Amino acid sequence: MVQSLAWAGVMTLLMVQWGSAAKLVCYLTNWSQYRTEAVRFFPRDVDPNLCTHVIFAFAGMDNHQLSTVEHNDELLYQELNSLKTKNPKLKTLLAVGGWTFGTQKFTDMVATASNRQTFVKSALSFLRTQGFDGLDLDWEFPGGRGSPTVDKERFTALIQDLAKAFQEEAQSSGKERLLLTAAVPSDRGLVDAGYEVDKIAQSLDFINLMAYDFHSSLEKTTGHNSPLYKRQGESGAAAEQNVDAAVTLWLQKGTPASKLILGMPTYGRSFTLASSSDNGVGAPATGPGAPGPYTKDKGVLAYYEACSWKERHRIEDQKVPYAFQDNQWVSFDDVESFKAKAAYLKQKGLGGAMVWVLDLDDFKGSFCNQGPYPLIRTLRQELNLPSETPRSPEQIIPEPRPSSMPEQGPSPGLDNFCQGKADGVYPNPGDESTYYNCGGGRLFQQSCPPGLVFRASCKCCTWS
């Protein structure tokens, strides 16, 4: 009895230590600002006490140097990094790459040691200037999608160069070392072709495993976007299209469990059924599902678009749900499947959870009757992260005051403001704490982070 109590105490201590060290890594995108007003998302909409790390997606690359992508990226950087005044423990990273970025610029950059050093120096300068705490490499994928096989070794060299430079810069400057992470695939073929796992794991602070997109409307039958386990009867390659197989692969190839962060999606993959009466897993499909009312992309639905579908079922052996209505079918994750995945990653001793993406959860609590961020808040609770503690009065940062005009134009008296103007940001003569943003001929009014004002000279929010 004494031994069992002692063992229980040890296990409790381990759980407390694990929980306090767990990471909850959340991505946000710089294109969610263009969605319709009800679901438009800016960095200022991020709850600063929700995630331990927030990664801004995406930066680009020009002439082997980090670069912005959207015309107002630098303002969005400021919005994000100002959240650290509310939660000094929050870490922010900048992700470079992404699916649509492709591989060519990465391939050119890693081709020579000189090119890599150009990138390394630009990354150091860019991250420090913009106030980020680290860099996330999202090359999709070295050794794949037109990237030559030699990029596998060159990607390792890039990571080692960055890690060395980040360490040296921290020692010389006295600043906290910049973090270095990477987003990586689940597919065995892509992993084998592009990643020297044991080597890169030594230099990266953590690895974000993209454990989703296992099935999509590119296939002729329905399948789940992110199943935890294989389905009964699956074998061969089909049996590897799940979270457990992906985690096992990365662990077997040499990733320390504490560095592996399990990615989870706040979106679902949708299909159009060949027949509405044949609506199970593996049912024939004719193509992607219809665009969602807010995300407006074929084959993809946000959690806030899928959560209200009535005809919902669970794939018991895969621990995930799907739903259908008429000839539309969607596989997605919900609170229950996130709990199952959180329990799984704790059992495996992984370093935490990653979420793609903040803006596809029901971030306002407007659609699913579960409060704001139901999926991500579930992870925070299940990972035993500390509850948000009230700030003392001197720590409270006032929120930007509500705008008197709608965020989406045209607006009264300003219908023609963006006509003849290039996409970009412009001062608001009536209120220097806000600015006008012209994009595609539409007018938006946006607010600077608290305490900052907009200056036309730098087209940025700065101290008054």
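Cβ coordinates come from backbone N, Cα and C, glycine included.
What you see is the original sequence, not a version with the noted changes.
The active site, proton donor annotation in Swiss-Prot covers GLU140. Reduced to three states, the DSSP call for GLU140 (mutagenesis position) is coil.
According to Swiss-Prot, the feature chitin binding site maps to GLU70, HIS71, GLY97, GLY98, TRP99, THR100, MET210, ALA211, TYR212, ASP213. For TRP99 (chitin binding site), the same-chain residues that are 6 or more apart in sequence and have a Cβ closer than 8 Å to its Cβ are GLU140.
Across the domain 'GH18' (22-386), mean pLDDT in this model comes to 98. Residues annotated as domain 'GH18' in Swiss-Prot, with sequence analysis given as evidence: 22-386.
The domain 'Chitin-binding type-2' annotation in Swiss-Prot covers 415-464, and the record cites sequence analysis as its basis.
In Swiss-Prot, the entry for mutagenesis ASP136 to Asn states: Loss of activity; when associated with Q-140. The structure shown retains the original residue. In the structure as shown, the Cβ atom of ASP136 (mutagenesis position) sits within 10 Å of 27 other Cβ atoms.
The annotation that Swiss-Prot gives for the mutagenesis experiment GLU140 to Gln reads: Loss of activity; when associated with N-136.
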Point to revise | Between GLU70 (chitin binding site) and ASP136 (mutagenesis position), the C-alpha gap once rounded to whole angstrom | key: 18
Study note, to complete from the structure: Most Cβ neighbours within 10 Å, among the recorded positions GLU70, GLU140, goes to GLU140
**Study point:** ASP136 (mutagenesis position) versus TYR212 (chitin binding site) - Cα distance in angstrom
**Key:** 18
Revision key, fill the gap. The rounded CA-CA distance in Å from ASP136 (mutagenesis position) to GLY97 (chitin binding site) is 9
Check your understanding: Among all the protein chains here, how many other CB atoms are within 10 A of the CB of MET210 (chitin binding site)?
Key -> 20
